[in-house]
Amino acid sequence: MNKAELIDVLTQKLGSDRRQATAAVENVVDTIVRAVHKGDSVTITGFGVFEQRRRAARVARNPRTGETVKVKPTSVPAFRPGAQFKAVVSGAQRLPAEGPAVKRGVGASAAKKVAKKAPAKKATKAAKKAATKAPARKAATKAPAKKAATKAPAKKAVKATKSPAKKVTKAVKKTAVKASVRKAATKAPAKKAAAKRPATKAPAKKATARRGRK
């Protein structure tokens, strides 16, 4: 769409003649150009912002020769599209069949409300999850500490002390039994020796008896 076509469409929408539509378009463009030239910005809510941007000095290259060329600092006109304009072009917002395509304070306010509500809900949910998980972790860390500090080592220590005592008493009993057995073994040969000695004396009596008979 060029300027002439724009004027034709504007003439139909306004229901006026072509001269008035042409004057309206030219006055709008003239006002924007003069404001941006001064350094001001022209904001049309929902549509966009016309502004001036400052570019610093830089080094560029000539595309034909390839030589480096120094570019002086300059000012460049720029246009930033508005939120509603972007939404309509991207398809996020429906374009109405009749009436203005961009309304003042409709798309922008709705977008801001959605942006504010969504992070708030996520933050509250994250805070609740953190609050519920934190005590559980503390309890999990405390419970093993108590068990390890009081019950488990005490039982093991008692068992460790009792079992050697039993083993020692058993060992003492075994040694006592062995000692008594050894004493009995040493005493038994003495009796045998005592029994054998009278056996040697018996033949002497027999000899004396034989002598008396003779």
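Using the three backbone atoms N, Cα and C, a Cβ is placed for every residue, glycine included.
Substitutions noted, but not modelled.
In three-state terms derived from DSSP, ARG55 (mutagenesis position) belongs to an extended strand segment. Long-range Cβ neighbours of ARG55 (mutagenesis position) (same chain, at least 6 residues apart, Cβ-Cβ under 8 Å): PRO73, THR74, SER75, VAL76. Among the mutagenesis results in Swiss-Prot, ARG55 to Glu or Gln has the note: Loss of DNA-binding, decreased in vitro phosphorylation of N-terminal HupB fragment. The residue drawn here is the original one.
Here Swiss-Prot notes a mutagenesis experiment, ARG55 to Ala, with the remark: Reduced binding of DNA and inhibitors. Inhibition of Top1 at high concentrations is reduced.
For ARG58 (mutagenesis position), applying a Cβ distance below 8 Å and a minimum sequence separation of six or more within one chain yields LYS70, VAL71. The annotation that Swiss-Prot gives for the mutagenesis experiment ARG58 to Ala reads: Reduced binding of DNA and inhibitors SD1 and SD4.
Of all Cβ atoms in the shown protein chains, 8 besides its own fall within 10 Å of the Cβ of THR65 (mutagenesis position). What Swiss-Prot says about the mutagenesis result for THR65 to Ala is this: Loss of DNA-binding, no change in phosphorylation of N-terminal HupB fragment.
Look at THR74 (mutagenesis position): DSSP puts it in a strand. Residue environment of THR74 (mutagenesis position) contains 11 other Cβ atoms, counted within 10 Å of its Cβ in all protein chains. Looking at Swiss-Prot, the entry for mutagenesis of THR74 to Ala says: Loss of DNA-binding, no change in phosphorylation of N-terminal HupB fragment.
Look at ARG80 (mutagenesis position): DSSP puts it in a strand. In Swiss-Prot, a published mutagenesis experiment is listed as ARG80 to Ala, annotated Reduced binding of DNA and inhibitors SD1 and SD4.
Record note (Swiss-Prot), mutagenesis SER163 to Ala: No change in protein phosphorylation. The unchanged residue is displayed.
Counting every protein chain shown, the number of other Cβ atoms lying within 10 Å of the Cβ of ARG80 (mutagenesis position) is 13.
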